[in-house]
Amino acid sequence: MVIMSEFSAVPTGTGQGQQKPLRVGFYDVERTLGKGNFAVVKLARHRVTKTQVAIKIIDKTRLDSSNLEKIYREVQLMKLLNHPNIIKLYQVMETKDMLYIVTEFAKNGEMFDYLTSNGHLSENEARKKFWQILSAVEYCHNHHIVHRDLKTENLLLDGNMDIKLADFGFGNFYKPGEPLSTWCGSPPYAAPEVFEGKEYEGPQLDIWSLGVVLYVLVCGSLPFDGPNLPTLRQRVLEGRFRIPFFMSQDCETLIRRMLVVDPAKRITIAQIRQHRWMQADPTLLQQDDPAFSMQGYTSNLGDYNEQVLGIMQALGIDRQRTVESLQNSSYNHFAAIYYLLLERLREHRSTQPSSRATPAPARQPQLRNSDLSSLEVPQEILPCDPFRPSLLCPQPQALAQSVLQAEIDCDLHSSLQPLFFPLDTNCSGVFRHRSISPSSLLDTAISEEARQGPSLEEEQEVQEPLPGSTGRRHTLAEVSTHFSPLNPPCIIVSSSAAVSPSEGTSSDSCLPFSASEGPAGLGGGLATPGLLGTSSPVRLASPFLGSQSATPVLQSQAGLGATVLPPVSFQEGRRASDTSLTQGLKAFRQQLRKNARTKGFLGLNKIKGLARQVCQSSIRGSRGGMSTFHTPAPSSGLQGCTASSREGRSLLEEVLHQQRLLQLQHHSAVSSDYQQAPQLSPVPYVLTPCDGLLVSGIPLLPTPLLQPGMSPVASAAQLLDAHLHISAGPVALPTGPLPQCLTRLSPSCDPAGLPQGDCEMEDLTSGQRGTFVLVQ
């Protein structure tokens, strides 16, 4: 992390021991806000208007041609965007090696950080924020600009907690009917067509991201996430996500209409504005009128604020040069002072609501005087004697190496030195007996010295787990791979897993509900057991379940909270589509934390599918995990399968193959406890498609069915043909007497009383237990 002191030491020989502030042009640098690989963001204050700004300092020497073009395009887009909910561009300064972008400073930071610290928003708060986001995105689309990286990290909050849309690095121009083909964005917020590598319409891409953003605002978690990018890609393509119980039906409907897999069937911005959830608060409809807020910002069209121009002229700034800068969109010092003063004027009006009823000619002189009294213009800009422009921005002097190491990191020593220099706070000696020309006052004083230096280091962020509460509706789950010899794995294979959902749908995948679910149900088979956080008696906090972080970029694990609380019953307040999870399956484990920050990527279409990734993991499992067990002879055939044959399998075949490997592992682990048990020949028995009982104590398959060298696909196929007889519907059980080795479970059967080594599907209702058969 680059640390730069707010003040710099005075060069030796001055005879003064005080420290002097650093300055970039007309901006006094205060501190570092953040940095990346080739850029650093500084907080600075304009010396004339006393307004805080953010200066993004970019090292052009460390950018290739494509990234440099991206930076210039971002600047070009920001010059065209003048909206109260979009970060305002004030000034652009450029040297041979450096680029300085001065923008509006949002003092309350990112919406992402706000959610990680305070939890999810109420729907009323989320509606207000979403109206502002929608207004900014609609303004961009009306100007044929698509953002393509909408996420909570790019939504900033100003001093009034209003939204400011930022970071147009992936933005671009678009024309209706001409699709785009740059597959970029942040994976959790990216649309399905980006992962598939299809051409897309820009607005439809932003609407999908808007749906994810609204979900995050209301829920405090991501709708689509996964331990890796292939898993995340699969979930996005399926369009399935979970809805918490506290979300209203109208909000759920709006989110589902935005998160539609088929982009042609997604809701439009005009339809979003007319949605019932958006229209629930009439006061927000009256505030959504940017016409008044945009007064004075459309200066390139000749709409100038005469009040601001009068203030600048009173300060000695040439009016004609200011107007020319605004007309040409130069974004130099003249334009920067104009826009900063305009912002100050708006703040002054907002603090005096009664002034709107006063006639404009009567209050205009009062506002001008108040603005002039609060500007605190430095002494060097007052008219005196003529002076050389170099005195306003002298060439940087060489400082001692020890001073540089104590104040400026090695990266900023060379990259920022052309613009940073010690400034004497008492400028009376420099400008004594000299007059100042308004024209030379605002010349861009930037040194054109070349620079060389090492690369910038990345700043490490402090990662903190967030408190949360329980209570969430679960409609999708994964299979837990954590089991013990006494509790062998049960893998549920759904026939719809390998089938893509119908276009234009966004449905849940419901699992059977267990009426006897308790604290042990959700915590038994989790990689990180327990739940995080506490619940508020006033309003529900964000319901985070503690476990491994599902962010595909960082993949960090969550810590346990200070207090482990039992899960809230899912039976209270559930709608007809609400479901919960059976024991042994992973619960909903997404949470929005500081270490879950996502980054934008190019080439999301190059992410491999889930089937290929599962295949590779099965290869590693067969080579590493099986080597610790004394497996029977057929396992050599499983290990000898070539990679090329695995790559051609479908997702269902790979899941069956993994099920077979897990069964063999468990069978080998517990076989030593049953060496004296009689070996019973298997009896063909017809089961329903949902039957998934594992037999521990008898051979899993007859010896003739498992031959050395048999492929796992053929083994799984014979398993289905010989024993399961899976069909489209449930098959009736035989009415004759059952063999002695087979008994039917009674509804009152207690699973805890089973002999060691026996297993069954856990958390089943009484009606479901009657349809399963336990093999003893």
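Just so you know, glycine gets a Cβ as well, placed from its N, Cα and C.
Original residues only.
Among the features that Swiss-Prot reports, domain 'Protein kinase' is placed at 27-278.
Residues or ranges marked as ATP binding site by Swiss-Prot: Leu33, Gly34, Lys35, Gly36, Asn37, Phe38, Ala39, Val40, Val41, Lys56. Neighbour density for Lys35 (ATP binding site): within 10 A of its CB lie 21 other CB atoms from the protein chains shown.
Feature annotation from Swiss-Prot assigns active site, proton acceptor to Asp149; the stated evidence is sequence analysis. Asp149 (active site, proton acceptor) falls within neither a helix nor a strand when secondary structure is assigned with DSSP, and so counts as coil.
Counting residues of the domain 'UBA' (303-343) by DSSP class, helix then strand then coil, yields 29 helix, 0 strand, 12 coil. Feature annotation from Swiss-Prot assigns domain 'UBA' to 303-343; the stated evidence is sequence analysis.
Under mutagenesis, Swiss-Prot gives Thr322 to Ala with this note: Abolishes ability to regulate sodium/potassium-transporting ATPase activity following increases in intracellular sodium. Using a 10 Å Cβ-Cβ cutoff, Thr322 (mutagenesis position) registers 24 neighbours.
The secondary structure of Asn37 (ATP binding site), as reduced to three states from DSSP, is coil rather than helix or strand.
Summary: among the recorded positions (Leu33, Asn37, Ala39, Asp149), the fewest other C-beta atoms within 10 A of the C-beta are counted at Asn37. Looking at the residues that bind ATP per the record, Leu33, Gly34, Lys35, Gly36, Asn37, Phe38, Ala39, Val40, Val41, Lys56, the two CA atoms farthest apart are separated by 14 Å. The two recorded residues Lys35 (ATP binding site) and Asp149 (active site, proton acceptor) have their Cα atoms spaced 19 Å from each other. Sequence-distant contacts (6 or more apart, same chain, Cβ under 8 Å) of Val41 (ATP binding site) comprise Thr32, Leu33, Gly34, Lys35, Ala54, Ile55, Lys56, Ile57.
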